[in-house]
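Quick notes on the structure that follows.
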Amino acid sequence: MQRLQVVLGHLRGPADSGWMPQAAPCLSGAPQASAADVVVVHGRRTAICRAGRGGFKDTTPDELLSAVMTAVLKDVNLRPEQLGDICVGNVLQPGAGAIMARIAQFLSDIPETVPLSTVNRQCSSGLQAVASIAGGIRNGSYDIGMACGVESMSLADRGNPGNITSRLMEKEKARDCLIPMGITSENVAERFGISREKQDTFALASQQKAARAQSKGCFQAEIVPVTTTVHDDKGTKRSITVTQDEGIRPSTTMEGLAKLKPAFKKDGSTTAGNSSQVSDGAAAILLARRSKAEELGLPILGVLRSYAVVGVPPDIMGIGPAYAIPVALQKAGLTVSDVDIFEINEAFASQAAYCVEKLRLPPEKVNPLGGAVALGHPLGCTGARQVITLLNELKRRGKRAYGVVSMCIGTGMGAAAVFEYPGN
C-alpha cells in the first residue's frame, strides 16, 4: 500500500504541495546479517580538482580511474583476477567511456579475463555502477566486483547532446530534456519558493562544513594521492602530487555570496557560489557477497540495503531526491528518523534545499562534511564518492547506523541508496 501511495504521488506530480512522501515503518526491526548480503568492502577516491584550472586539468580520465582501482585492490590485498566484474560510471566520454575504462583496467594490471562495462545515468552514474555490481552479486553471476566512477570535465565536450531527432519539438517532455541544468535550478527556485538568501545560506553551510572536515583530516582516509603533470600557459610542464580537494573555500561569507551575479538568467537566483563546481575526479568501491568477504578475510565497511531510481519532470529535475529517497527507505523498511546521515548531492543549492524541506530532514543530518557546492561534482564520479564519504563518516562515529546517498539526475530522475554501517 505504501509503495502504491508513493507511485501515486509521482503521478500527481511535484506541484501537489499537499503530498508528503512517507516511508513505511520498519515492522521487523533492523535487518539481520545474511550470507547473501551485498557488502561494501572498501573504497577510495582521488581528490576533486577544479576543471580547467586545477591539478587534474591535464590528466586523462583513465589515469584517474587507474589510480583508484589500483589503490582499492592494494589496500585489501586482493588479487585482481579475483574480481568477477567491473562497472564504471561515466557521463562525458564517448560511449560512456567504455574504451577509456578498459584501458584504465589494464593500467591497473587487472587481467583481460576480468570483464568490464560502463554506465551513464548522468549524475547518478557512480551510484548506478554500485547498483549494477550489486545486482550481479545478488543474481549469482559473481561474488566480488568493483564499482567505479570517473569524470574529467576539463578534457570533455560538455555541450554536445549527440544525434537527436528534430521531432523532439513535438513533445514537451522531450524538449525539456535539453533545458540547461542552470535553468532547471531556476525553475525549482521559482516554483517552490527557494529564495536567493536560502540558497546562499545552504551554500555557505556546505563550504563551512567541508572546510571544517578538511581541517580535521576527515577526507584523508578516502583520498588516494595522485602524482601527475600539469602544463602552464607557456607550455612548461611540472610534476605535482594532488592530495586534497581544491574547491573548498574556508573564507566564504554571506556577503561575498550575495555579490555574485546570477549565472543562468538575468533576474535569477542561481549563481556560481550556490551551484556545484565543475570538477575532475574518480572513485572506486569494492563490493562482495558477505559470505565471500568473510571467506577471504576482507573487511566489511557497509551493507547495501536498498536502491531506487525514479522519474520526475525534466524541467525541474533537481527535485529527484525528494522522490527517490522515500522509495529507497520503503524498500529498506526504514523511516527518515532511522537514518543518521543523508548524503544528498548539491547539484544546486536550490534543489538540495528544496529536497531537505520537502522530506523534513534534520539539517544536521544532511551532508555533515559538506557537499558538491564546496567539494565539486565530477559527474560520473559523484555517486561513488558519496558512498565512500558516507561510510567513512559512519565508521568514524563508530556505532551501527544507516545512511542514504541520493542525487538528482539530468533529464528528470532521482536515485537513492540506503547503506548500513555495521558498527565497530
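Any Cβ shown, glycine's included, is placed from N, Cα and C.
None of the noted substitutions appears here; every position holds its original residue.
Following the DSSP three-state reduction, the secondary structure of Cys123 (active site, acyl-thioester intermediate) is helix. Taken from Swiss-Prot, the feature active site, acyl-thioester intermediate applies to Cys123.
The feature active site, proton acceptor is assigned by Swiss-Prot to His377 (among others). Taking all protein chains in view, 27 other C-beta atoms sit within 10 angstroms of the C-beta of His377 (active site, proton acceptor).
If you look up Swiss-Prot, you'll see Cys408 (among others) marked as active site, proton acceptor. DSSP assigns Cys408 (active site, proton acceptor) to a strand in the three-state reduction. Non-local neighbourhood of Cys408 (active site, proton acceptor): Cys123, Met317, Gly318, Ile319, Gly320, Pro321, Asn345, Ala347, Gln351, Cys355, Gly414, each in the same chain, at least six residues away, with C-beta under 8 Å from its C-beta.
Recorded in Swiss-Prot as a mutagenesis result, Gln5 to Asp, Lys or Leu carries the remark: Does not affect localization to peroxisomes.
Swiss-Prot documents Val6 to Asp as a published mutagenesis change and attaches the note Abolished localization to peroxisomes.
Annotation of the published mutagenesis Val6 to Lys in Swiss-Prot: Does not affect localization to peroxisomes; the original residue is retained in the structure shown.
Here the residue is the original one, but Swiss-Prot notes a mutagenesis experiment at this spot, Val7 to Asp or Lys: Abolished localization to peroxisomes.
According to Swiss-Prot, the experimentally introduced change Leu8 to Asp or Lys is described as follows: Does not affect localization to peroxisomes.
Swiss-Prot documents His10 to Glu as a published mutagenesis change and attaches the note In S3E mutant; Abolished localization to peroxisomes.
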Notebook entry, point to check: Taking the Cβ of Cys123 (active site, acyl-thioester intermediate) as centre, how many other Cβ atoms lie within 10 Å?
Noted result: 28
